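Report on one structure; see the data block that follows.
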Amino acid sequence: MASENNGSRSDSESITAPKADSTVVEPRKIALITGITGQDGSYLTEFLLGKGYEVHGLIRRSSNFNTQRINHIYIDPHNVNKALMKLHYADLTDASSLRRWIDVIKPDEVYNLAAQSHVAVSFEIPDYTADVVATGALRLLEAVRSHTIDSGRTVKYYQAGSSEMFGSTPPPQSETTPFHPRSPYAASKCAAHWYTVNYREAYGLFACNGILFNHESPRRGENFVTRKITRALGRIKVGLQTKLFLGNLQASRDWGFAGDYVEAMWLMLQQEKPDDYVVATEEGHTVEEFLDVSFGYLGLNWKDYVEIDQRYFRPAEVDNLQGDASKAKEVLGWKPQVGFEKLVKMMVDEDLELAKREKVLVDAGYMDAKQQP
């Protein structure tokens with residue numbers, strides 16, 4: 001699916017004949033997204049395409065494509081007039097690939113969403129997490145800076161931060177709240193945050209940090225607790241699973257809808273001056289509350305199915321994250337549209353339908369459900 005498009009910017013700009021009133025249509029803005037195949041990347045791509053952008057995504061080469069979240073908007077690049085999303089091979093661990101594609105694509109905006117983003121996994125692979133999340137951001141910032149110097153162009157940069165950076169700092173957490181990271185992932189995100197601030201202050205780069213609190217959707221990875229719950233719930237409802245094993249049910253998070261949060265990313269890069277913003281719903285809910293709403297929605301009692309497994313507790317727990325997004329609301333004019341219960345039910349609906357399709361395959365003998373508890 002990835003394309004090697006080495007054309008200049010003029011090749012990818014919209015070329016529209018003047019209308020009768022001689023008004024010339026402005027060229028399309030071009031965005032470059034790392035992590036385009038992830039939850040946030042897919043929603044941001046949809047959002048930017050809706051704004052008339054041409055979107056380029058950087059994807060890693062692997063043994064199989066992980067593009068299911070963007071397949072519905074992919075158009076073969078040979079269809080030049082309609083293919084406004086293009087994919088290219090690159091990696092945040094490879095500085096030369098980042099610089100090469102920025103020079104080729106000539107983006108107006110760069111959104112760095114790629115990461116090893118699982119907190120628990122970061123304890124297992126801390127070196128890799130730091131290389132991708134922290135040093136990867138530094139490589140991309142340097143590629144953008146070098147490109148702007150050589151080309152004389154202005155490129156706006158968005159860095160995806162995380163509420164995990166606050167760690168054990170008491171809520172509510174705002175842009176002025178001190179960081180106290182409690183995992184290799186969170187520490188790496190702190191480094192990326194300060195690299196972004198440094199490049200803004202030292203080189204005048206238009207660079208923003210979005211400190212996003214937990215944001216979920218039906219596209220959330222199945223190894224994250226919210227999606228793990230709704231995925232298991234769907235399978236339990238149709239008889240494919242009997243147990244769900246979880247860790248700390250009292251952990252409280254500020255959960256929003258990922259589709260809402262990508263608008264805030266874009267709004268940050270439309271301001272006159274770059275700055276950092278917390279993006280959150282300003283509501284806190286525990287994992288147990290998520291279980292109450294999700295299982296209750298399907299008429300089930302979660303206590304009949306959930307068991308606690310110590311392996312899912314982190315070496316250093318983060319108990320309570322709840323954001324103060326007043327700055328984003330005031331400056332950006334942003335506010336969340338999807339509330340907690342609506343979000344949970346949205347995810348349950350999608351995963352129930354997925355489980356029903358899965359059951360058809362299991363009943364037909366095309367899948368084996370025995371690996372589930």
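From the backbone N, Cα and C atoms, a Cβ is placed for every residue, glycine too.
Residues as originally present; substitutions not included.
Pulled from Swiss-Prot:
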type	residues	note
ACT_SITE	Ser162	active site
ACT_SITE	Tyr185	active site, nucleophile
BINDING	35-40, Arg60, 91-92, 113-117, Tyr128, Lys189, His215, Arg220	NADP(+) binding site
BINDING	Ser117, Ser162, Tyr185, Asn214, 220-228, Gly247, Arg253, 314-317	substrate binding site
MUTAGEN	Pro107 to Leu	In mur1-2; strong reduction in L-fucose in the cell walls
MUTAGEN	Arg139 to Cys	In mur1-7; strong reduction in L-fucose in the cell walls
MUTAGEN	Arg153 to Cys	In mur1-5; strong reduction in L-fucose in the cell walls
MUTAGEN	Ser162 to Phe	In mur1-1; strong reduction in L-fucose in the cell walls
MUTAGEN	Ala191 to Val	In mur1-3; strong reduction in L-fucose in the cell walls
MUTAGEN	Ala202 to Val	In mur1-6; strong reduction in L-fucose in the cell walls
MUTAGEN	Gly210 to Gln	In mur1-4; strong reduction in L-fucose in the cell walls
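Location within the structure of each feature annotated in Swiss-Prot.
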residue: Gly35; record: NADP(+) binding site; Cβ contacts under 8 Å, 6 or more apart: Gly41, Asn112, Leu113, Ala114, Ala115, Ala160
residue: Ser117; record: substrate binding site; Cβ contacts under 8 Å, 6 or more apart: Gly38, Val133, Ser162, Tyr185
residue: Arg139; record: mutagenesis position; Cβ contacts under 8 Å, 6 or more apart: Leu92, Thr93, Asp94, Ala95, Leu98
residue: Arg153; record: mutagenesis position; Cβ contacts under 8 Å, 6 or more apart: Lys106, His147
residue: Lys189; record: NADP(+) binding site; Cβ contacts under 8 Å, 6 or more apart: Ala115, Val133, Ala134, Gly161, Ser162, Glu164, Met165, Pro181
residue: Ala202; record: mutagenesis position; Cβ contacts under 8 Å, 6 or more apart: none
residue: Asn214; record: substrate binding site; Cβ contacts under 8 Å, 6 or more apart: Ser163, Thr226, Arg253, Asp254, Trp255, Gly256, Leu321
residue: Glu222; record: substrate binding site; Cβ contacts under 8 Å, 6 or more apart: Lys228, Arg231
residue: Val225; record: substrate binding site; Cβ contacts under 8 Å, 6 or more apart: Leu246, Gly247, Val287, Phe290
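For the pair formed by Glu317 (substrate binding site) and Gln116 (NADP(+) binding site), distance between Cα atoms is given as 19 Å, rounded to the nearest Å. Gly210 (mutagenesis position) falls within a strand segment according to DSSP. For Arg60 (NADP(+) binding site), the same-chain residues 6+ apart in sequence whose C-beta sits under 8 angstroms from its C-beta are Tyr89, Ala90, Asp91. Nearest neighbour of Pro107 (mutagenesis position) by Cα distance, taken over the recorded positions Gln116, Ala191, Gly210: Gly210.
Most Cβ neighbours within 10 Å, among the recorded positions Leu113, Ala191: Leu113 holds that distinction in the structure as shown. Remark: Gln116 (NADP(+) binding site) has Ser122, Ile125, Tyr128, Thr129, Val132, Val133, Tyr185 as non-local neighbours, by Cβ distance under 8 Å and separation of at least 6 in sequence. Long-range neighbours of Arg314 (substrate binding site) (same chain, six or more residues apart, CB within less than 8 Å of its CB): Val119, Ala120, Phe123, Arg182, Ser183, Gly247, Asn248. Lys189 (NADP(+) binding site) falls within a helical segment according to DSSP. Each residue contributes its Cα atom, and for Ala191 (mutagenesis position) and Gly210 (mutagenesis position) those atoms are 14 Å apart. In sequence order, Tyr158, Gln159, Ala160, Gly161, Tyr261, Ala264, Met265, Met268, Asp276, Tyr277, Val279 are the residues near Gly210 (mutagenesis position), counting only same-chain partners six or more apart with C-beta under 8 A. Secondary structure at Val225 (substrate binding site), taken from DSSP and collapsed to helix, strand or coil, is helix.
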